[in-house]
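A.B. asks: Handing you this structure, nothing more for now.
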Amino acid sequence: MNGHLEAEEQQDQRPDQELTGSWGHGPRSTLVRAKAMAPPPPPLAASTPLLHGEFGSYPARGPRFALTLTSQALHIQRLRPKPEARPRGGLVPLAEVSGCCTLRSRSPSDSAAYFCIYTYPRGRRGARRRATRTFRADGAATYEENRAEAQRWATALTCLLRGLPLPGDGEITPDLLPRPPRLLLLVNPFGGRGLAWQWCKNHVLPMISEAGLSFNLIQTERQNHARELVQGLSLSEWDGIVTVSGDGLLHEVLNGLLDRPDWEEAVKMPVGILPCGSGNALAGAVNQHGGFEPALGLDLLLNCSLLLCRGGGHPLDLLSVTLASGSRCFSFLSVAWGFVSDVDIQSERFRALGSARFTLGTVLGLATLHTYRGRLSYLPATVEPASPTPAHSLPRAKSELTLTPDPAPPMAHSPLHRSVSDLPLPLPQPALASPGSPEPLPILSLNGGGPELAGDWGGAGDAPLSPDPLLSSPPGSPKAALHSPVSEGAPVIPPSSGLPLPTPDARVGASTCGPPDHLLPPLGTPLPPDWVTLEGDFVLMLAISPSHLGADLVAAPHARFDDGLVHLCWVRSGISRAALLRLFLAMERGSHFSLGCPQLGYAAARAFRLEPLTPRGVLTVDGEQVEYGPLQAQMHPGIGTLLTGPPGCPGREP
């Protein structure tokens, strides 16, 4: 027993393996990234068997199984000691799989090889939980032959997860797999309710390690820290930038990319978002695009992490917003005026509640409902999209209120910008890891780290397993390692990391680069005759790009990431508080346009101008308050790239 425990401990202490993290050798050009992010070939029929075989279990004294791999799932049927008439839990959808690896026994006399899959199925209460399953390849007399069979299955499964084609009649070997992508993770450790770093460490990092992705990680420390970093980033060394926070951090990243002299190349860098903030609108849209049911909190994070592990980019529209002072910024989400922006900014003091702050802010806003006089002008879309009334309403997300964290002790530091620091959680601020860092992240145990499913799912055995040394990146060996925090100074970032050294005079203001707004005349000048103008008293005006205004608010249910449209929604004065509340309740299902509210208006546009005529008010861009006054905006279709998972992956959940 002592030997077994010691072996398991040694397994957890195995050294990091080098993750080069590229989709090919040499610098990463836009062409290389485009090929890597290209949509996969048309999928095979979901029921077409790709592989079939008989395997044992781990430990060896367990039952035996017949495995069948299709393009959508791994089918498992127990053969011995007692065949199953009706297999229970014998279907593992690939939509729930983060990755797989091959393993070998530490016993020299064991000629079997093993492959392990990492899954995140839903439990009885609907929440996801991590589970592993390990299968024993023992049909051949030698370890080399059994290892080849285990690698064949692991390679085929990985190809399906990443949308890579399998050879029709060719041999399936690890050579089919490209080198793993290298991601830069930017984490706001105080995001949302102060859980961002905890969730990143406990859920995100293990999952992307299981997927075999290479990553480096840095925690943001101040306002516009992320913007400064990406402004000087060596883009050729990275295949994607992923923010672990709310919508505000991605706003900084995109504006930093567009503020570079090489913005035309920089804006094509794939970006992703893993929701750990209080405002997770884009993540809600990604979740819906991936086919998952609406979710909040940790469940939404796990859904988006699964999609990130699958890879795959999607064109992303970006809105260029010119403010009254002439400065310009870029939006991927929304421009709001009136009730929505009032709630967003005035609910700041309730940020510790997470997304529930908006519910409370809405109730308080209804109690003091204001109207604003203004003028909205827009250039109608050349081709109008389908009616904004959805064919059917979307299901509501489960409540996040049960995920309230323990209160964190206060920390003595100056307040930071809302997109950088939301709660004073006392956590270290490590710098980005360099290759060969001596302090690796905790290694995942082979058969645990999370709850196991009951029954035939793998458990600890008498002969612990170790990673197959011939595989490029077994799970649990992330390249990212966290340095000790640097006191009172800027983090030391090695030149090999591909990151710029932060400088005090880095530009953090409005963007001076980016595409020209050829549809917009200068602010204050007359608009062309083909524009439509509305003037009057409004309760709110919202210009939104994706479908979601919040993780559980579907403001434009028909919107797509690359439809080239800005979706204008407004509510005129005269609406009652009860009717406005009904609109927002219906927005949780995306059915608010079907209520027939006479004050609710909608238009699809390519550009718009908003001129507030009320002397006081609040304007927000992507949830961030901007200067109050006239503004105008133009949509630039598909100039960005968003990591969303492969098209059509996964199918709508049952």
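Using the three backbone atoms N, Cα and C, a Cβ is placed for every residue, glycine included.
Unsubstituted: the structure retains its original residues.
Here Swiss-Prot flags Asp247 as active site, proton donor/acceptor. Annotated ATP binding site per Swiss-Prot: 188-190, 220-224, Glu252, 277-279, Arg351, Arg357, 622-624, in sequence order, evidence recorded as sequence analysis. Per Swiss-Prot, substrate binding site is recorded for Ser245, Gly246, Asp247, Gly248, Asp344, and the stated evidence type is similarity to another entry. Among the features that Swiss-Prot reports, domain 'DAGKc' is placed at 178-325, with the record citing sequence analysis. Record note (Swiss-Prot), mutagenesis Gly212 to Glu: Decreases SPP production in nucleus. Abolishes increase of histone acetylation. No effect on association with histone 3. The unchanged residue is displayed. Under mutagenesis, Swiss-Prot gives Thr220 to Ala with this note: Loss of location to cell membrane. Not secreted. No effect on kinase activity. Under its mutagenesis annotations, Swiss-Prot gives Ser387 to Ala the following note: Strongly reduces phosphorylation levels. Looking at Swiss-Prot, the entry for mutagenesis of Ser437 to Ala says: Reduces phosphorylation levels. Under the heading of mutagenesis, Swiss-Prot lists Ser466 to Ala and annotates it as follows: Reduces phosphorylation levels. Quoted from Swiss-Prot for the published mutagenesis Ser477 to Ala: Reduces phosphorylation levels. Per Swiss-Prot, mutagenesis Thr614 to Ala is noted as: Abolishes phosphorylation.
What does the local environment look like for each feature on the list?
C.D. replies: In the three-state DSSP scheme, Asp247 (active site, proton donor/acceptor) falls into the helix class.
A coil conformation is recorded for Gly623 (ATP binding site) in the three-state DSSP classification, outside any helix or strand.
With a 10 A radius on its CB, Gly248 (substrate binding site) counts 24 other CB atoms from all the protein chains.
Averaged across the domain 'DAGKc' (178-325), the predicted model reaches a pLDDT of 93.
When secondary structure is read from DSSP and collapsed to three states, Gly212 (mutagenesis position) falls in the coil class.
Reduced to three states, the DSSP call for Thr614 (mutagenesis position) is coil.
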A.B. asks: Within 10 Å of Gly246 (substrate binding site) (Cα to Cα), which of the recorded positions Asn188, Gly212, Gly277 do you find?
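C.D. replies: For Gly246 (substrate binding site), the recorded positions whose Cα atoms are within 10 Å come to Asn188, Gly277.
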A.B. asks: Would you identify the secondary structure of Asp344 (substrate binding site) according to DSSP, in three states?
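C.D. replies: For Asp344 (substrate binding site) - judged by DSSP and reduced to three states - the answer is helix.
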A.B. asks: In Å, rounded, how far does the Cα of Thr220 (mutagenesis position) sit from the Cα of Gly248 (substrate binding site)?
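C.D. replies: Their Cα atoms are separated by 12 Å.
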A.B. asks: Whole-number Å distance between the CA of Gly212 (mutagenesis position) and the CA of Ser245 (substrate binding site)?
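C.D. replies: A Cα-Cα distance of 22 Å.
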A.B. asks: Gln223 (ATP binding site) has how many other Cβ neighbours within 10 Å of its own Cβ?
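C.D. replies: Step by step: centre on the Cβ of Gln223 (ATP binding site), count other Cβ atoms within 10 Å, giving 18.
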A.B. asks: Taking 10 A as the limit, how many CB atoms besides its own sit near the CB of Asp344 (substrate binding site)?
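C.D. replies: The answer is 24.
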A.B. asks: How many angstrom lie between the most widely spaced Cα atoms of the substrate binders Ser245, Gly246, Asp247, Gly248, Asp344?
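C.D. replies: Max Cα-Cα spread across the substrate binders: 17 Å.
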